[in-house]
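Engineer: One structure follows; several queries about it will come next.
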Amino acid sequence: MPINQPSGQIKLTNVSLVRLKKARKRFEVACYQNKVQDYRKGIEKDLDEVLQIHQVFMNVSKGLVANKEDLQKCFGTTNVDDVIEEIMHKGEIQLSEKERQLMLNKVNNEMLTIVSAKCINPVSKKRYPPTMIHKALQELKFSPVINKPAKLQALEAIKLLVSKQIIPIVRAKMKVKVAISEPSRQPELIEKISKLIASSPGESTKPELDPWTCTGLIDPVNYRDLMTLCDKKGTVQVLDMAVIDNTTHN
């Protein structure tokens, strides 16, 4: 819907507003739709490609431009670029209902894709499709929000699904390869690493060989512990972030 500006200014259409309240005053900038998130993520770095008008407003819909006195009082500067930067990074995006729903759908789809990629059925060793993940989360009354990264929400969803088990589900194991130098001097380290990694016969070398290597599966929750153990003493290579069974059965 167009926003009417005072005579002499262009009419703005397809506007996304970013609003920041400071010192009991409201400041707004007018942006192109879908450009704000790109700017915040660093995908778009040119403000001129984001802003419809390179100006700070008190009220965009009424065309009220912020004066220098208010900028100085509230932001400590009259530099419009500095004020715009702060509003862009700290302000709240004012979304229409349609924009909000589109963004929510995008976050939800991204979250479901992550959960599907990281989890498996412990019996079949196969992934669940996003549609089944979505249904399970609906039963658990888990709903995504637009102001939190999809990856973080995916991890929260996984934790809930694994704890409630309304469908049989576990985090898929990671496949890693560890190499430790001078293993004969570090038998305790080798033992600790071996307990974390589930390896098949032949996937680890003898402790007297230098370097000692071990390839196998590890629970993702133990990955940080493994990295800590190997810090400055060896290397950890991730061969597969989520091991699944790709075989088909007739």
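Here the Cβ of each residue, glycine as well, is placed from N, Cα and C on the backbone.
Don't expect the noted substitutions in this model, because it carries the original residues.
Sharing the record's features from Swiss-Prot:
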MUTAGEN   C31 to W  Impairs protein folding and stability. Loss of function
MUTAGEN   N34 to I  Impairs protein folding and stability. Loss of function
MUTAGEN   L71 to P  Impairs protein folding and stability. Loss of function
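Walk me through the surroundings of each of these features.
Structural biologist: The Cβ of C31 (mutagenesis position) has V15, S16, L17, V18, Y39, V50, L51, Q52 as same-chain neighbours under 8 Å, each 6 or more residues away in sequence.
The number of other CB atoms found within 10 A of the CB of N34 (mutagenesis position), across every protein chain shown, is 15. Taken residue by residue with DSSP, N34 (mutagenesis position) is part of neither helix nor strand, so it is coil.
The Cβ neighbour count for L71 (mutagenesis position), using a 10 Å radius and every protein chain shown, is 20.
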